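Below is one structure, written out as structure tokens; comments come after it.
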Amino acid sequence: MMQPSIKPADEHSAGDIIARIGSLTRMLRDSLRELGLDQAIAEAAEAIPDARDRLYYVVQMTAQAAERALNSVEASQPHQDQMEKSAKALTQRWDDWFADPIDLADARELVTDTRQFLADVPAHTSFTNAQLLEIMMAQDFQDLTGQVIKRMMDVIQEIERQLLMVLLENIPEQESRPKRENQSLLNGPQVDTSKAGVVASQDQVDDLLDSLGF
């Protein structure tokens, strides 16, 4: 015996499923819009690549500053080494002369070499000072990167605040797990969840998430 066709019923069921999916999708979309989450999601999607670019900028600026400082140190080192070597040599020669005075010709040569050393010192110190200035100027990246990092911290804190507000406003009461009694005294003052913007520290954030079961 042939089975009766159930095609109309199948078509009716499929239509109901599609209708329900569409209704649920619309409800979810409306709920997101009412909660402001649609904009929050869009902002988060934009914030992630922006944060990545900002971090890359900080890395670049830090690397450039480090390279400039290292180059200046390497350039200054030979000048410092040369002055140190010449000064030690002249000091030893003068010590020897005072211990056993030499003839006039040798003394004149010692004086001439000493005067030449003194004449060369300003050039070495001037070059070194220029390199020190370059090292100091290389540290200006801290102002720029500091502003970038501060901006990123502000964005992260705002996202955290918004997410906490969503949890506080929408998590079902029965899903909140009671805090363990042995931790209640260790966590200090509890967060007043009836007021907006009261979460002021990371410890309070952790306590709040723990009390909500996360």
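Glycine is treated like the rest: Cβ placed from N, Cα and C.
At each noted position, the model has the original residue.
Here is what Swiss-Prot records for this protein:
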{"type": "MUTAGEN", "residues": "LEU90 to Ser", "note": "Loss of localization to the cell pole. Fails to oligomerize"}
{"type": "MUTAGEN", "residues": "ASP143 to Gly", "note": "Loss of function. Fails to oligomerize"}
{"type": "MUTAGEN", "residues": "GLY188 to Glu", "note": "Diminished ability to stimulate dephosphorylation of CheY-P"}
{"type": "MUTAGEN", "residues": "VAL205 to Glu", "note": "Severely impairs the interaction the interaction with CheY-P"}
Fewest other C-beta atoms within 10 angstroms, as judged across LEU90, ASP143, which are the mutagenesis positions: ASP143
Spatial separation of ASP143 (mutagenesis position) from LEU90 (mutagenesis position) - C-alpha basis, Å: 45
For ASP143 (mutagenesis position), the three-state class that DSSP assigns: helix
